[in-house]
Amino acid sequence: MRMKQTIPSSYVGLKINEWYTHIRQFHVAEAERVKLEVEREIEDMEEDQDLLLYYSLMEFRHRVMLDYIKPFGEDTSQLEFSELLEDIEGNQYKLTGLLEYYFNFFRGMYEFKQKMFVSAMMYYKRAEKNLALVSDDIEKAEFAFKMAEIFYNLKQTYVSMSYAVQALETYQMYETYTVRRIQCEFVIAGNYDDMQYPERALPHLELALDLAKKEGNPRLISSALYNLGNCYEKMGELQKAAEYFGKSVSICKSEKFDNLPHSIYSLTQVLYKQKNDAEAQKKYREGLEIARQYSDELFVELFQFLHALYGKNIDTESVSHTFQFLEEHMLYPYIEELAHDAAQFYIENGQPEKALSFYEKMVHAQKQIQRGDCLYEI
């Protein structure tokens, strides 16, 4: 009887690299196929603890991809994330070089998904220490894109723009990375909005929407529509903004995307600013319920803020509670935005002394944003 031949770990390593290529391209079916092949081959592989750690890290990255692609509530992703993290962190002392890079980079993605931006940046910065070990251009572009994304959310606008352009230049050379190209266009447009140049953001978003439609990707189409709504709001065209937000909400609802609370929140915010109180109240109730269903603590707070500020009777206690929550989580970009909206509200209602306190809060948040590098030193 012939003994079963042992598979070299180097061969399985190449297969994991192929798996990672499909993950980065968001090719779910191919990624799932190669994942199964890897799992079968590992059973007959020569002993290699580093390779097994690499497999565990890639399984975690696979879950991050699925969490982005799959509609909310279709799986037990949070439980699986916890189990994978526990397994990987139990072997963290063994991680060196490229494995250490992947651990910190993938963990940063996970923290970002949880809206733990400061924690995400900490892991990205740790990954950066081993970036010199990365030789693949696409992997370098992946890192640049993730840095652009996190710096955008922390309102480090010019740094974010630099990373986004760097990533986009690489992705444009590869036809199979259209999803990332679209996402780079989103970040570039968002940075133009933050620079108060929404008219420069518009062509990037129109291109992104066109590419998303050609890809037939509902998530990216809904994101492009949402970002166009945000852009028109910045331009003061509230009716157009409401229309685009509404289209985004429709897709998010039908696909059960996890960014549905965000889309409804922005639509509700615009409706309140249009003085369309009846429709705004309806969307507020709907959005709050959905945010609770999705266990989205941030947007539960933000919906309650809208109701507290724009409802029939101003609830100053709830307004204060929201700012306290945002400060505890160091979400200064949200503080800046909400403080500005509250100040504008009080100015319009002839209460300049109350507006002043919110302008002061806005300026304080801007200072914290400008000092952002200090938040994630390691």
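Even glycines carry a Cβ here, placed using N, Cα and C.
Source: prediction; values computed, not measured.
In three-state terms derived from DSSP, D194 (mutagenesis position) belongs to a helical segment. The Cβ neighbour count for D194 (mutagenesis position), using a 10 Å radius over every protein chain in view, is 20. Where Swiss-Prot documents D194 to N as a mutagenesis experiment, the accompanying text is: Sporulation-defective phenotype.
Record note (Swiss-Prot), mutagenesis Y226 to A: Retains phosphatase activity, but is insensitive to PhrA inhibition. The unchanged residue is displayed. In the three-state DSSP assignment, the secondary structure recorded for Y226 (mutagenesis position) is helix.
Residue environment of N227 (mutagenesis position) contains 24 other Cβ atoms, counted within 10 Å of its Cβ in all protein chains. According to Swiss-Prot, the mutagenesis experiment N227 to A carries this note: Retains phosphatase activity, but is insensitive to PhrA inhibition.
Close to N230 (mutagenesis position) in the fold, though at least 6 residues off in sequence, lie G190, D193, A241, S266, each with a CB less than 8 Å from its CB. According to Swiss-Prot, the experimentally introduced change N230 to A is described as follows: Retains phosphatase activity, but is insensitive to PhrA inhibition.
P261 to L appears in Swiss-Prot as a mutagenesis experiment; the accompanying note says: Sporulation-defective phenotype. Retains phosphatase activity, but is insensitive to PhrA inhibition. Of all Cβ atoms in the protein chains displayed, 26 besides its own lie within 10 Å of the Cβ of P261 (mutagenesis position).
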- Note on the structure: Cβ proximity for Y226 (mutagenesis position), under 8 A, sequence spacing 6+, ordered by residue number, returns Y244, F245, S248, N259, H262, S263, S266
- Item | Pairwise Cα distance for N227 (mutagenesis position)/D194 (mutagenesis position) [Å, integer] | 13
- P261 (mutagenesis position) sits from D194 (mutagenesis position) (Cα to Cα, rounded, in Å) at a distance of 22
